[in-house]
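Enquirer: My questions will all concern the structure given below.
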Amino acid sequence: MKFFALTTLLAATASALPTSNPAQELEARQLGRTTRDDLINGNSASCRDVIFIYARGSTETGNLGTLGPSIASNLESAFGKDGVWIQGVGGAYRATLGDNALPRGTSSAAIREMLGLFQQANTKCPDATLIAGGYSQGAALAAASIEDLDSAIRDKIAGTVLFGYTKNLQNRGRIPNYPADRTKVFCNTGDLVCTGSLIVAAPHLAYGPDARGPAPEFLIEKVRAVRGSA
């Protein structure tokens, strides 16, 4: 009954408000592809020094959604297109609204999908520095998958950025089993999902400025702390 009520609430919210900001969608298209599969399509002979794995928000297009392309663009500017792979979470992660109401804020299949990408990155490119991110349901997904990772792989994730973190209250602004100083949570004032609700208000759709500046800056800083400034 509780799951049905929450799913109904999410559906009603979706009908009342857009699930993304049209300006952010336009910017994402202008920056380039909203789908990136560099890790999946790459091979071990062409590994990059940095691999960014990102989970989009509910109902967003591609596998990077509205915020991912901005972060990707900044990372490529910092490290060069030959220095970083960009990988969105697709496959079994459907980014459907109803999955927000599940206990971990997303589906078990989605968590396995993102776990598999981290594991693939570790196997294919064991010397790469990993960074991660997610928005809304994707933030919950990133947190859950990092929490569940083998510690040896989790230790390779230099930094993670979360926007509109739907498990922010429950996880006390952190990712369980992961260092707080490697985590940057962006929660706008008035974003109700950050305070334990699944109601989407306007501030939840306004993380574009963070994705263009503070978030990639945080990730770049964390990578350089590991690999140096080169």
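Cβ coordinates come from backbone N, Cα and C, glycine included.
Original residues only: the substitutions mentioned are not part of this model.
Swiss-Prot feature annotations, pasted as is:
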| type | residues | note |
| --- | --- | --- |
| ACT_SITE | Ser136 | active site, nucleophile |
| ACT_SITE | Asp191 | active site |
| ACT_SITE | His204 | active site, proton donor/acceptor |
| MUTAGEN | Ser58 to Ala | Severely decreases activity on p-nitrophenyl butyrate |
| MUTAGEN | Leu97 to Ala | Increases activity on p-nitrophenyl butyrate |
| MUTAGEN | Asn100 to Ala, Leu, Asp or Trp | Severely decreases activity on p-nitrophenyl butyrate |
| MUTAGEN | Leu198 to Ala | Increases activity on p-nitrophenyl butyrate, poly(ethylene terephthalate) (PET) and polyamide 6,6 |
| MUTAGEN | Val200 to Ala | Increases activity on p-nitrophenyl butyrate and poly(ethylene terephthalate) (PET) |
Enquirer: Inside 10 Å of the Cβ of Asn100 (mutagenesis position), count up the other Cβ atoms and send me the figure.
Expert: 24
Enquirer: Using a 10 Å cut-off between Cα atoms, which of these active-site residues sit near Ser58 (mutagenesis position): Ser136, Asp191, His204?
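Expert: Near Ser58 (mutagenesis position), where near means Cα within 10 Å, the active-site residues are Ser136.
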Enquirer: Please work out which residue of Leu97, Leu198, Val200 has the most C-beta neighbours within 10 angstroms of its C-beta, and give that one of the mutagenesis positions.
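Expert: Sorting the candidates by Cβ neighbours within 10 Å, the top entry is Val200.
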Enquirer: If you count Cβ atoms within 10 Å of each one, which of the recorded positions Ser58, Ser136 comes out on top?
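Expert: Selected residue: Ser136.
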Enquirer: Please give me the CB contact count at 10 A for the residue listed as 'active site', counting all chains in the structure.
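Expert: There are 25 such Cβ atoms around the residue listed as 'active site'.
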Enquirer: Three states by DSSP: which one describes Asn100 (mutagenesis position)?
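Expert: Assignment for Asn100 (mutagenesis position) reads helix.
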